[in-house]
Amino acid sequence: MDNLLRHLKISKEQITPVVLVVGDPGRVDKIKVVCDSYVDLAYNREYKSVECHYKGQKFLCVSHGVGSAGCAVCFEELCQNGAKVIIRAGSCGSLQPDLIKRGDICICNAAVREDRVSHLLIHGDFPAVGDFDVYDTLNKCAQELNVPVFNGISVSSDMYYPNKIIPSRLEDYSKANAAVVEMELATLMVIGTLRKVKTGGILIVDGCPFKWDEGDFDNNLVPHQLENMIKIALGACAKLATKYA
């Protein structure tokens, strides 16, 4: 047990150069059955790890849980032990409800740092930016599958339920043309840059936080679009695994 990573509970030798990360451990199970084959590795707390085999390539799929503090633990253990590329595939809310609807897919090139962890690692002026090769590969995989996607900036916020004491800033970010909101991508991008690990993100919309009171939210993601997001992410991981082995 001593040679296992403290939280992921896998060994350094089991970490692949390319890793696909998701928030929900249940989504790991949905992803692994799309692969050609897989090997279950570990499940500790919110961190479930599976070795995936897809299109002749091997890479991990690991869940990181909800929010910046827990996901940072996952990302640090991956980055410090051999990961070279990490892609986050997750859900998000639309900040442009007239354009980006529930079930749409967004590939993000950068994120707004409304988390806390990244500000404890580097000054607030430091950007949260993904790697262009990862971003480009995700977009090309979407094109190959004939799946339309949006591109844009995500707001990564530690706050899910707002309080009246301090107003949410999502309206401001919407006016500034940020595309979507989620909770972990900025943390990944900052840690990736600091650790010289390439990062990227692909997200599926579950609703719009501005319209929750109108019923614009469904935790059961649009099934065929969830499948499309998974296939895009897996395809990108396979392509990148040939380059960053």
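Sequential numbering from 1, following the chain as shown.
Placed from the backbone N, Cα and C atoms, the Cβ positions cover glycine too.
No substitution from the list is modelled in this structure, which keeps its original residues.
Marked as active site, proton donor by Swiss-Prot on the basis of a curator's inference: D206. A 10 Å cutoff on Cβ-Cβ distances gives D206 (active site, proton donor) a total of 22 other Cβ atoms nearby, all chains included. D206 (active site, proton donor) carries a strand DSSP state (E or B).
Taking the Cβ of H7 (mutagenesis position) as centre and 10 Å as the limit, one finds 16 other Cβ atoms among all the protein chains shown. The purine D-ribonucleoside binding site annotation in Swiss-Prot covers H7, M183, E184.
Positions annotated as phosphate binding site by Swiss-Prot: G23, D24, P25, G26, R27, R45, R88, A89, G90, S91. In sequence order, V22, G23, E182, E184, L185, G201, L203, I204 make up the list of same-chain residues 6 or more apart from G90 (phosphate binding site) whose Cβ falls under 8 Å from its Cβ. DSSP assigns G90 (phosphate binding site) to a strand.
One mutagenesis experiment catalogued in Swiss-Prot, H7 to F, is accompanied by this note: 23-fold decrease in catalytic efficiency for inosine as substrate. Slight decrease in catalytic efficiency for 5'-methylthioinosine as substrate.
What Swiss-Prot notes for the published mutagenesis of H7 to S is this: Slight decrease in catalytic activity towards inosine. Slight increase in catalytic activity towards 5'-methylthioinosine.
Counting Cβ atoms from all protein chains shown, R45 (mutagenesis position) has 14 others lying within 10 Å of its own Cβ. Here the residue is the original one, but Swiss-Prot notes a mutagenesis experiment at this spot, R45 to A: 1300-fold decrease in catalytic efficiency for inosine as substrate. Loss of catalytic activity towards 5'-methylthioinosine.
Experimental mutagenesis is annotated in Swiss-Prot for V66 to S, with the remark: 8-fold decrease in catalytic efficiency with inosine as substrate. Slight increase in catalytic efficiency with 5'-methylthioinosine as substrate. Its Cβ taken as reference, V66 (mutagenesis position) is surrounded by 15 other Cβ atoms within 10 Å in the chains shown.
Quoted from Swiss-Prot, the note on mutagenesis experiment V66 to F is: 40-fold decrease in catalytic efficiency with inosine as substrate. Loss of catalytic activity towards 5'-methylthioinosine. DSSP assigns V66 (mutagenesis position) to coil, not to a helix or a strand.
Quoted from Swiss-Prot for the published mutagenesis V66 to A: No effect on catalytic activity towards inosine. Slight increase in catalytic efficiency with 5'-methylthioinosine as substrate.
For the recorded site, V73 (mutagenesis position), the DSSP three-state label reads helix. Sequence-distant neighbours of V73 (mutagenesis position) (same chain, six or more apart, CB under 8 Å from its CB) are H7, listed in sequence order. A mutagenesis experiment is reported in Swiss-Prot for this position, V73 to S, and the note states: Slight decrease in catalytic efficiency with inosine as substrate. 8500-fold decrease in catalytic efficiency with 5'-methylthioinosine as substrate.
Record note (Swiss-Prot) on the mutagenesis of V73 to A: Slight decrease in catalytic efficiency with inosine or 5'-methylthioinosine as substrates.
Under its mutagenesis annotations, Swiss-Prot gives V73 to F the following note: Loss of catalytic activity towards inosine and 5'-methylthioinosine.
Sequence-distant contacts of Y160 (mutagenesis position), defined as residues of its own chain at least six apart whose C-beta falls under 8 angstroms from its C-beta, comprise M183. Record note (Swiss-Prot), mutagenesis Y160 to A: 680-fold decrease in catalytic efficiency with inosine as substrate. 200-fold decrease in catalytic efficiency with 5'-methylthioinosine as substrate. The unchanged residue is displayed.
For V181 (mutagenesis position), applying a Cβ distance below 8 Å and a minimum sequence separation of six or more within one chain yields C92, G93, L95, S154, V155, S156, S157, L170, Y173, P209. In three-state terms derived from DSSP, V181 (mutagenesis position) belongs to an extended strand segment. One mutagenesis experiment catalogued in Swiss-Prot, V181 to D, is accompanied by this note: 4-fold decrease in catalytic efficiency with inosine as substrate. Reduced affinity for DADMe-ImmG inhibitor.
Swiss-Prot lists M183 to L among its mutagenesis entries, and the accompanying note reads: 17300-fold decrease in catalytic efficiency with inosine as substrate. Reduced affinity for DADMe-ImmG inhibitor.
Here the residue is the original one, but Swiss-Prot notes a mutagenesis experiment at this spot, M183 to A: 20-fold decrease in affinity for inosine. Loss of catalytic activity towards 5'-methylthioinosine.
Set side by side, the binding-site residues G23, P25, R27, R88 differ in how many other CB atoms lie within 10 angstroms of their CB, and the most is found at R88.
Each residue contributes its Cα atom, and for R27 (phosphate binding site) and D206 (active site, proton donor) those atoms are 15 Å apart. Cα to Cα, P25 (phosphate binding site) and D206 (active site, proton donor) are separated by 18 Å.
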